[in-house]
Amino acid sequence: MKPLPSTNGKVNGNGKHHDSSLSSTSSTSSSSSSDTQFNISDRYGDFLHRLDTLDTWPKSNEQILLEPYTYLNNIPGKEIRSMMIDAFNHWLQIPRPALEIIKKIVGQLHTASLLMDDVEDDSDLRRGVPVTHKIYGIPQTINTANYVYFLAYQELSKLKPCLSSNASTDLWSLVNDELLQLHRGQGMDLYWRDSLTCPTEEEYLQMVNNKTGGLFRIAIKLMIALSPLTETPDYLPLVNLVGIIFQIRDDLLNLSSVYTKNKGFCEDLTEGKFSFPIVHSIRADSSNHQLMNILRQKPTDIGTKTFAVSYMKDQTKSLQYTREVLTCLEEQAIEEVTRLGGNPALESIFELMHVLPSPPATDQH
């Protein structure tokens, strides 16, 4: 029998069919393999000695990584911490270059913590614009926030030469201890929210002292460490008091109409957060479960939130109670400033922070 003809090959002298396409493929494969081996050898043969060329970080990459941070940092905030640093420098007399480094460190830590807070609270607005993770996504926002924490530590090394030769202060431990406190406070705040556990006022104040007071203490402790003065009074009780005033004030304003533009309408209720007025209201009448059930629902509608604010205002008088607590704490802070020798800049900050009577948030939003 004759071999069948093929359109793709020839019949050799032995009558066997020879597939030219297979021969061509084999030849191409061999050639390709040779080229690949040449390219790999050429590219990676001396790779060990070229590794240092990979150890570069282009400025363009840095800008990409920091874009979520830059987005929020470029939106004006309250700047209370920066103002506090300047005010305390009336007493501590830190040289301006070191003071600016401290401001930068505290600013980095503060903005990074806000990036994380907004993710953890699933917020919509921050400073009147969409929160960072709604634009850049949660993974990139978290990574950037963590990166900025380490940038702050990098800045910290610039303060080491500013310490006096006999100073034994460990700046890294100082900052680390306060960041631990900050995360402890934040952790309890999140636990109460997610487990629907209403803390006592005392537990709430302890949480705030850890969480909000942490960045204030970092600033003042760094300033004390770098102060040229041989002796300084104990400023930390005042610093802690200011942190608590700041947070309770923030809690009150969140339920006020003046806060709606920047943070949204009664956002603490939507987050299910146990703020100072909410804690008081729940504890004031434990037989009434309306407010707890509203927090459980994490309402987004204006009607439910307006009802909750009216309940706190009219039934448990919690807004008035919060205002009276703030007034009491502000008076103590002013007395402490006077005892420490007076400080016009701090007194101006207290005047700025004082909450005047304002209408609670209503459904006329």
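In case you wondered, yes, glycine gets a Cβ from its N, Cα and C as well.
According to Swiss-Prot, the isopentenyl diphosphate binding site annotation covers LYS78, ARG81, HIS110, ARG127. According to its DSSP assignment, HIS110 (isopentenyl diphosphate binding site) is helical.
Sequence-distant contacts (6 or more apart, same chain, Cβ under 8 Å) of ASP121 (Mg(2+) 2 binding site) comprise GLU271, LYS273. Look at Swiss-Prot and you will find ASP117, ASP121 tagged as Mg(2+) 2 binding site, backed by similarity to another entry.
Here Swiss-Prot flags ARG126, LYS211, THR212, GLN247, ASN254, LYS263, LYS273 as dimethylallyl diphosphate binding site. LYS273 (dimethylallyl diphosphate binding site) falls within neither a helix nor a strand when secondary structure is assigned with DSSP, and so counts as coil.
The Mg(2+) 3 binding site feature in Swiss-Prot is assigned to ASP250; the stated evidence is similarity to another entry. In the three-state DSSP scheme, ASP250 (mutagenesis position) is classed as helix.
The local packing around ARG81 (mutagenesis position), expressed as other Cβ atoms within 10 Å of its Cβ over all shown chains, amounts to 19. One mutagenesis experiment catalogued in Swiss-Prot, ARG81 to Pro, is accompanied by this note: Leads a complete loss of GGDPS activity but enables the production of (E)-nerolidol.
All chains included, 19 other C-beta atoms sit within 10 angstroms of the C-beta of ASP250 (mutagenesis position). Under its mutagenesis entries, Swiss-Prot includes ASP250 to Asn with the note: Leads a reduced GGDPS activity to about 40%; when associated with S-254.
Quoted from Swiss-Prot for the published mutagenesis ASN254 to Ser: Leads a reduced GGDPS activity to about 40%; when associated with N-250.
Least packed by the Cβ count within 10 Å, out of the binding-site residues ARG127, LYS211, LYS273, is ARG127.
Distance noted between the C-alpha atoms of ASP250 (mutagenesis position) and ARG126 (dimethylallyl diphosphate binding site) is 13 Å. Residues LYS78, ARG81, HIS110, ARG127 are the ones the record ties to isopentenyl diphosphate, and the longest Cα gap between any two of them is 16 Å.
Its Cβ placed at the centre, HIS110 (isopentenyl diphosphate binding site) has 19 other Cβ atoms within 10 Å.
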